[in-house]
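Asker: Below is a structure I'd like to ask you about.
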Amino acid sequence: MTSKIEQPRWASKDSAAGAASTPDEKIVLEFMDALTSNDAAKLIEYFAEDTMYQNMPLPPAYGRDAVEQTLAGLFTVMSIDAVETFHIGSSNGLVYTERVDVLRALPTGKSYNLSILGVFQLTEGKITGWRDYFDLREFEEAVDLPLRG
């Protein structure tokens with residue numbers, strides 16, 4: 001997705017670094033674009049039945065229904081307003097992304113550009129695993145929204 005996200009200092013100056021070079025990378029980039037729909041029912045179509053999703057600071061969700069419920073729950077408290085993938089690569093069935101998501105806390109209206117490392121596993125064109133690594137405390141403090149229990 002092309003957006004107004006300022007390129008982080010860590011990002012490659014080579015725009016091809018964020019372009020897909022394999023079918024799995026293409027699917028992941030399509031999914032990244034779809035995230036801004038903030039629609040769990042639309043997003044779950046990218047997932048296999050036997051899947052998992054985890055924002056690494058938080059508990060995992062196993063199975064398609066649990067992943068959809070987790071996403072739907074997240075979208076009640078935040079929206080994903082933009083996603084910019086600066087680096088993407090893959091090896092041995094894993095796709096890695098370095099990206100910035102613009103997240104807005106719905107209760108406070110505050111937005112924050114969150115740097116995220118995402119790891120995706122795909123089988124037959126469907127996501128079987130998705131793990132995002134980021135600093136949860138940094139996000140919570142920036143938008144005044146505690147997500148941890």
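The first residue you see is number 1, and the count goes up from there.
Heads up, the Cβ atoms here are built off N, Cα and C, so glycines get one too.
For reference, Swiss-Prot lists these features for the protein:
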type     : residues            : note
ACT_SITE : D101                : active site, proton donor
ACT_SITE : D132                : active site, proton acceptor
MUTAGEN  : Y53 to F            : 15% of wild-type catalytic efficiency
MUTAGEN  : N55 to D            : No activity
MUTAGEN  : N55 to A            : Almost no activity
MUTAGEN  : R99 to A, H, K or Q : Impaired protein folding and no activity
MUTAGEN  : D101 to A or N      : No activity
MUTAGEN  : D132 to A or N      : No activity
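Please go over these features one by one and say how buried each is and what sits next to it.
Answerer: Annotation note: D101 (mutagenesis position) sits in a strand segment as assigned by DSSP. Annotation for D101 (mutagenesis position): same-chain Cβ neighbours under 8 Å, separated by at least 6 residues, are L35, I80, A82, V83, N113, L114, I116.
A C-beta separation below 8 Å, combined with a sequence spacing of at least six in one chain, links D132 (mutagenesis position) to Q54, N55, M56, I116, L117, G118, V119.
The Cβ neighbour count for Y53 (mutagenesis position), using a 10 Å radius and every protein chain shown, is 23. Secondary structure at Y53 (mutagenesis position), taken from DSSP and collapsed to helix, strand or coil, is strand.
The number of other CB atoms found within 10 A of the CB of N55 (mutagenesis position), across every protein chain shown, is 19.
Sequence-distant neighbours of R99 (mutagenesis position) (same chain, 6+ apart, CB under 8 A from its CB) are M32, V83, E84, T85, F86, H87, S115, I116, G118.
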